[in-house]
Amino acid sequence: MATTPYNYSYIFKYIIIGDMGVGKSCLLHQFTEKKFMADCPHTIGVEFGTRIIEVSGQKIKLQIWDTAGQERFRAVTRSYYRGAAGALMVYDITRRSTYNHLSSWLTDARNLTNPNTVIILIGNKADLEAQRDVTYEEAKQFAEENGLLFLEASAKTGENVEDAFLEAAKKIYQNIQDGSLDLNAAESGVQHKPSAPQGGRLTSEPQPQREGCGC
């Protein structure tokens, strides 16, 4: 029986990190479903989503792990950092506390992922300009000082959501092309021409769980 060909050439593993309530699940849903969830449930542990994109003529399947922001789940969610090719680190532009905690999230990301993991800083809820509590300029400076990509976005309107995931993928693909990302390394977070059945995952991690409400 003939094997069904893949309709993508690479798999990139992403994680989404940041405080509870910054809109991580809403960003994931907007990217994968093109819809805004007004009542995004709190993520319990992790949630999973996928989407196929195109970068430089290559079809790439993004496997995206949305991690819980509550401190009580940090021990569980840290295990999902390993083997991530990209990380979206999210804060809420209307809540300075979520911005102030970025250094802690960045420390975890740098300690638990490989040195070539692409990290993009996302200032979510850009549609709430009147309630802004973190300036674009200071967040951009933080990103530049720490070697991060940076965008402000809105999970509600969809502004820059596509770009957030695509810009990280472009950088990862660039790292593959220039040889700075070793695809043979288990922690690279990238699979090229995967041999597992379609729908297979990069890891054998348990199914994510959700409950409650919030974002």
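Quick reminder: no glycine exception, Cβ is built from N, Cα and C everywhere.
This is the original sequence, none of the listed changes applied.
N124 (mutagenesis position) has a Cβ environment of 30 other Cβ atoms inside 10 Å. The GTP binding site annotation in Swiss-Prot covers 21-26, 38-40, 42-43, G69, 124-125, D127, 155-156 and is backed by similarity to another entry.
In the three-state DSSP assignment, the secondary structure recorded for S25 (mutagenesis position) is helix. Quoted from Swiss-Prot, the note attached to the mutagenesis of S25 to N states: Mimicks the GTP-bound state and is enriched in the Golgi region.
Around S25 (mutagenesis position), a 10 Å sphere centred on its CB holds 24 further CB atoms from the protein chains shown. Annotation comment: Swiss-Prot describes S25, T43, D66 as Mg(2+) binding site, evidence class similarity to another entry.
One entry in Swiss-Prot concerns the mutagenesis experiment Q70 to L. Its note says: Mimicks the GDP-bound state.
Taken residue by residue with DSSP, N124 (mutagenesis position) is part of a strand. For the mutagenesis of N124 to I, Swiss-Prot gives this note: Enriched in the Golgi region. The structure shown keeps the original residue.
Minimal Cβ crowding within 10 Å, among the binding-site residues G21, K24, D66, A155, is found at G21.
Within 10 Å (C-alpha to C-alpha) of S25 (mutagenesis position) lie the following recorded positions from D66, N124, A155: D66, A155.
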